[in-house]
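Colleague: For reference, Swiss-Prot lists these features for the protein:
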MUTAGEN   VAL100 to Ala  Complete loss of binding to host BCL2L11
MUTAGEN   VAL100 to Phe  No effect on the binding to host BCL2L11
MUTAGEN   ILE125 to Ala  Complete loss of binding to host BCL2L11
MUTAGEN   ILE125 to Ala  Increased binding to host BCL2L11
MUTAGEN   VAL129 to Leu  No effect on the binding to host BCL2L11
MUTAGEN   GLY140 to Phe  Complete loss of binding to host BCL2L11
MUTAGEN   VAL141 to Leu  No effect on the binding to host BCL2L11
MUTAGEN   VAL141 to Phe  Increased binding to host BCL2L11
MUTAGEN   ALA144 to Phe  Increased binding to host BCL2L11
Amino acid sequence: MLSMFMCNNIVDYVDGIVQDIEDEASNNVDHDYVYPLPENMVYRFDKSTNILDYLSTERDHVMMAVRYYMSKQRLDDLYRQLPTKTRSYIDIINIYCDKVSNDYNRDMNIMYDMASTKSFTVYDINNEVNTILMDNKGLGVRLATISFITELGRRCMNPVKTIKMFTLLSHTICDDCFVDYITDISPPDNTIPNTSTREYLKLIGITAIMFATYKTLKYMIG
């Protein structure tokens, strides 16, 4: 599944990406947007599920709104608590993975459609990703994998399975190669003891991936 997607020259292209991207939140704010009435809203949890099937009363809509608000506030609070170093990794992952998703949107959509018709477990995905990363040491593969897995969780899996997948995949993706790439990209931090630099970077890298991909859940609250 993923191996076909990686064949679309992404590995060669992503290594050369250098582009400043404005803050995601400011880009997504539309002050002129008029919110429709609840009965006219279409909630899309994934490619095959219409959330309207589960929201039949005004109470359901209000509860969904409250649940979304509380989850978003918790996520914002988590970001505020993260160390500066972790935030810098999140920024890097956001910039590069958003670039991949935008430039290869068509290729990714094809793979998402294929994946949505398959039956697979979290461990199936992890095993396939692990094989791909063992055979390909480039940064592009890792960034493309993060982008793909994030969107896959949004489209094809329920929140519980998504959390499990993100937890497992973040450890798989944050191998020594990924830590080396992130170290080269990010500015040096002289406050980290040399003896624990690699372990620290790997831990922070996992945290950054978990946070970046965890944002997917705000689209899947159910």
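Any Cβ shown, glycine's included, is placed from N, Cα and C.
The noted changes are left out; the structure has the residues it started with.
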Colleague: Using a 10 Å cut-off between Cα atoms, which of these mutagenesis positions sit near VAL100 (mutagenesis position): ILE125, VAL129, GLY140, ALA144?
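Modeller: Cα within 10 Å of VAL100 (mutagenesis position): GLY140, ALA144.
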Colleague: How many whole Å apart are the CA atoms of GLY140 (mutagenesis position) and VAL129 (mutagenesis position)?
Modeller: 13
Colleague: Please list residues from the chain of ILE125 (mutagenesis position) whose Cβ is under 8 angstroms from its Cβ, counting only those at least six apart in sequence.
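Modeller: When sequence neighbours closer than 6 are ignored, ILE125 (mutagenesis position) has ILE149, LEU152, MET165, LEU169 within Cβ distance under 8 Å.
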Colleague: May I ask for the distance between ALA144 (mutagenesis position) and VAL129 (mutagenesis position), taken between their Cα atoms and rounded to an integer number of Å?
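Modeller: Spelling it out, the Cα of ALA144 (mutagenesis position) and the Cα of VAL129 (mutagenesis position) are 11 Å apart.
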